[in-house]
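Trainee: What Swiss-Prot records for this protein is below:
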{"type": "MUTAGEN", "residues": "ARG13 to Ala", "note": "4.2-fold reduction in insecticidal activity"}
{"type": "MUTAGEN", "residues": "ARG15 to Ala", "note": "12-fold reduction in insecticidal activity"}
{"type": "MUTAGEN", "residues": "LYS16 to Ala", "note": "No effect in insecticidal activity"}
Amino acid sequence: DFPLSKEYETCVRPRKCQPPLKCNKAQICVDPKKGW
């Protein structure tokens, strides 16, 4: 299994973001509270 990506790291499959980060259209993990 892959480690969860931190802020501004990739979330290209099969990588996933650490909560509460979300994957944006550029496939980067971002904090939704800060906007996209």
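Cβ coordinates come from backbone N, Cα and C, glycine included.
This is the original sequence, none of the listed changes applied.
Structural setting of the listed features?
Mentor: Following the DSSP three-state reduction, the secondary structure of ARG13 (mutagenesis position) is coil.
Long-range neighbours of ARG15 (mutagenesis position) (same chain, six or more residues apart, CB within less than 8 Å of its CB): PHE2, LEU4, SER5, GLU9.
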Trainee: So among the mutagenesis positions ARG13, LYS16, who's got the most Cβ atoms within 10 Å?
Mentor: LYS16
